[in-house]
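Enquirer: I'd like to ask you about the structure that follows.
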Amino acid sequence: MEYHQPEDPAPGKAGTAEAVIPENHEVLAGPDEHPQDTDARDADGEAREREPADQALLPSQCGDNLESPLPEASSAPPGPTLGTLPEVETIRACSMPQELPQSPRTRQPEPDFYCVKWIPWKGEQTPIITQSTNGPCPLLAIMNILFLQWKVKLPPQKEVITSDELMAHLGNCLLSIKPQEKSEGLQLNFQQNVDDAMTVLPKLATGLDVNVRFTGVSDFEYTPECSVFDLLGIPLYHGWLVDPQSPEAVRAVGKLSYNQLVERIITCKHSSDTNLVTEGLIAEQFLETTAAQLTYHGLCELTAAAKEGELSVFFRNNHFSTMTKHKSHLYLLVTDQGFLQEEQVVWESLHNVDGDSCFCDSDFHLSHSLGKGPGAEGGSGSPETQLQVDQDYLIALSLQQQQPRGPLGLTDLELAQQLQQEEYQQQQAAQPVRMRTRVLSLQGRGATSGRPAGERRQRPKHESDCILL
């Protein structure tokens, strides 16, 4: 014991010195006669290597705590382990703030750059911006319209553009707009709309909050995001409409927006009133059957509402696309970066709800160099055959609109849609009856439901007896 008492304090001090600064322990191991000088040198070494004073205090506190258990313990391993733990924690605490400011630097170049595709548009080389996966489709859809309208121009050799440059061009367009009316009230309202649009600009790079209404192709719940489209004079359309020939769906959906309809479905399904439960189920079925967010009635209304040669933004499946109308047909601008080198792929036809479309070039001629299906024709065909295919395609589309109308003034397509809708209505009408019968059967299981169940059980008994014989 006498041998351990004079040596235990020295390892304890050595443990604290090693836990903080291992290099100072070798220098300070020589002078054992002046422990105060060694403590002062330890403090100086700690202050030089570690600037924060709190980190120099943490090991000293651990050293003070080690002095009390030393007479009880015969060895000093617990001392260095307790002395090293605060050091590890302080090192991690110092290293974490150093990594945080580096993360924004690494994230900056990732979503900023977008490839520019040059297309011949009405006799002039015009740029359009392509997007990769999860790109800022609202910003690109608006900017592509401004490029196609030649309100924003880029240098001829521009191949890559950043989102900051796009935002700057869009901001300049908004600030250059002047109110048409000179009255003070309208000017104040116009200035307020400009301020709202400028505050919304950063959201265009991430996504817009758009809430559709199912009553019209241009019916949206007004939000500050819509002020950007209003100021630029860009129409915003959608095709998610309720068919007026389905009165039950019209009654269940009404004039509600999408968010309001979802809330109503939840409240109706938890209601004790069977009529409200039925309306909630009908509204829920409407959302499920129209999950593509485009109906045939909406497509017809969209074709009628869009003007010839008009450039607009089409919203579907939480995606914004640049849309135009050419010769009574709707086309969507192809902005997928995978078609960057495909000069003949510029527009995509929108004539079907199921997504069956065709690619066209900048002059709305059917593209033969690339197709969506495996049986698409290649570019090796002669010009005569390509021209014949173009004519056949245009004739097929024109016949779709020039079909002879029946006694009710409906085309074959509309008649087929009406028959499909009538069948859908019959299914909807049968569902409430089935639901009510189920509710009644659940309520009156005691007496009425026993007889048919007993009869159904007797039949398999006879069949089983016959099988056994």
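Here the Cβ of each residue, glycine as well, is placed from N, Cα and C on the backbone.
No substitution from the list is modelled in this structure, which keeps its original residues.
Under the heading active site, nucleophile, Swiss-Prot lists Cys137. Residues or ranges marked as active site, proton acceptor in Swiss-Prot: His319. Under its mutagenesis entries, Swiss-Prot includes Gln131 to Ala or Glu with the note: Abolishes ubiquitin hydrolase activity. One mutagenesis experiment catalogued in Swiss-Prot, Cys137 to Ala, is accompanied by this note: Abolishes ubiquitin hydrolase activity. In Swiss-Prot, the entry for mutagenesis Asp209 to Ala states: Abolishes ubiquitin hydrolase activity. The structure shown retains the original residue. Quoted from Swiss-Prot, the note on mutagenesis experiment Val210 to Ala is: Greatly impairs ubiquitin hydrolase activity. Record note (Swiss-Prot) on the mutagenesis of Ala396 to Gly: No effect on binding to 'Lys-48' tetraubiquitin chains. Where Swiss-Prot documents Leu408 to Ala as a mutagenesis experiment, the accompanying text is: No effect on binding to 'Lys-48' tetraubiquitin chains. According to Swiss-Prot, the experimentally introduced change Leu415 to Ala is described as follows: Loss of binding to 'Lys-48' tetraubiquitin chains. Here the residue is the original one, but Swiss-Prot notes a mutagenesis experiment at this spot, Tyr424 to Ala, Asp or Glu: Decreased binding to 'Lys-48' tetraubiquitin chains.
Can you walk me through where each of these features ends up in the structure?
Expert: Less than 8 angstroms from the CB of Cys137 (mutagenesis position) sit Gln131, His319, Phe320, Ser321, Thr335, each of them six or more residues away in the same chain.
Counting every protein chain shown, the Cβ of His319 (active site, proton acceptor) has 12 other Cβ atoms within 10 Å.
Taken residue by residue with DSSP, Gln131 (mutagenesis position) is part of a strand. When Cβ atoms from all protein chains are considered, those within 10 Å of Gln131 (mutagenesis position) total 17, not counting its own.
Secondary structure at Cys137 (mutagenesis position), taken from DSSP and collapsed to helix, strand or coil, is helix.
Less than 8 angstroms from the CB of Asp209 (mutagenesis position) sit Lys203, Thr223, Glu225, each of them six or more residues away in the same chain.
Spatially close to Val210 (mutagenesis position) yet at least six residues away along the chain are Phe220, Thr223, Glu225, Cys226, Leu236, Phe315, judged by Cβ distances under 8 angstroms.
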Enquirer: Tell me the coarse DSSP state (helix, strand, coil) of His319 (active site, proton acceptor).
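Expert: Going by the DSSP assignment, His319 (active site, proton acceptor) falls within a strand, counted as strand.
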